[in-house]
Amino acid sequence: MGILEKISEIEKEIARTQKNKATEYHLGLLKAKLAKYRAQLLEPSKSASSKGEGFDVMKSGDARVALIGFPSVGKSTFLSLMTSTASEAASYEFTTLTCIPGVIEYKGANIQLLDLPGIIEGAAQGKGRGRQVIAVARTADVIIMMLDATKGEVQRSLLEKELESVGIRLNKHKPNIYFKPKKGGGISFNSTVTLTQCSEKLVQLILHEYKIFNAEVLFREDCSPDEFIDVIVGNRVYMPCLYVYNKIDQISMEEVDRLARKPNSVVISCGMKLNLDYLLEMLWEYLALTCIYTKKRGQRPDFTDAIILRKGASVEHVCHRIHRSLASQFKYALVWGTSTKYSPQRVGLTHTMEHEDVIQIVKK
């Protein structure tokens, strides 16, 4: 029996098993086996040749955003509208066959936008170019899931399932579980909170399935067996996702209102160029970027060339971005902006910068 058949059998077994106290250990084991087989499926084949058209794109700009969706939901049209890149767009499926990059220039930042080929159902099993599409998606900072508003619910659940099966966790945080395999001493299990979904016995069963008999486990939050399996496997990607419902000109106002109220969702129409500005604002928020402007002594700030950093970046991060040796020569910095009580304020390396702050660095 091949890996795909084993995965299919386990999925059927999970679907027909009623969830209750008596079956929780059985379900936990099935989920551990399923995660193990899926990990094997995603490993690149040793016999596979490396010939063929290049697919991955070199990372550039200040952030990377992956456009994911089924064929013909409007990804190529969106890329053409947002960037200067022309991605071939047509009203039939599978127009885009390779990964097309573009750059959005917004608030001084260059955001790389990747138009990935349309995902079809079963992409995780390698159908179409699904596996390559998902591999590129794992390298992004944010995923934009493009959905056709006329069939958005069906597409959304299918795409979420595909991404979940390859270890991409959308709009979730990494489980707060400390896990460390050891050479001996058995399994040490502790928790700082009351656990309602995992027990010591279930944790041991899951670890034994992965041939781990000596480990230290500490739960700092109430997690499910699936989340614990994610911690053991360790190659999961936790990523913010923006659900974008396109073609809202083809549905009723009531349906548009319902979709717009969903969490992490934006409604747009690429054909009529509706709501694209709001989508850019939301994307900026999800990327959590800040613009920092520099100032030389006795001169005006340079507002033409911003330093783009992650939200919560310190003065030390700014120093490293300017020059790697600057932090070692640092004496103090003068900062103007919302991060200070008064302007300018003299600060040290640990000071946290805010969006559109101005900084002047003084060396020793």
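Positions of Cβ are set from backbone N, Cα and C atoms, glycine also.
So that you can see what the record holds, here are the features copied from Swiss-Prot:
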BINDING   69-76, 94-98, 115-118, 246-249, 269-271  GTP binding site
BINDING   Ser76, Thr96  Mg(2+) binding site
DOMAIN    63-288  domain 'OBG-type G'
DOMAIN    288-363  domain 'TGS'
MUTAGEN   Lys21 to Ala  Impairs JMJD7-mediated hydroxylation and ribonucleic acid binding
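In the three-state DSSP reading, Gly69 (GTP binding site) counts as strand. Put plainly, the recorded positions Lys21, Lys75, Lys247 were compared by Cβ crowding within 10 Å, and the winner is Lys75. Taken together, the residues of the domain 'OBG-type G' (63-288) have an average pLDDT of 82. For the binding-site residues Ser72, Ser76, Ser269, the ranking by surrounding Cβ atoms (within 10 Å, all protein chains) places Ser76 first.
The number of other CB atoms found within 10 A of the CB of Gly69 (GTP binding site), across every protein chain shown, is 24. In the three-state DSSP classification, Lys21 (mutagenesis position) falls within coil. Comparing CA positions across the binding-site residues Lys75, Ser76, Ser269, the one lying closest to Lys21 (mutagenesis position) turns out to be Lys75. Under DSSP, residues within the domain 'TGS' (288-363) fall into helix, strand and coil as 11 helix, 34 strand, 31 coil. According to its DSSP assignment, Lys247 (GTP binding site) is coil.
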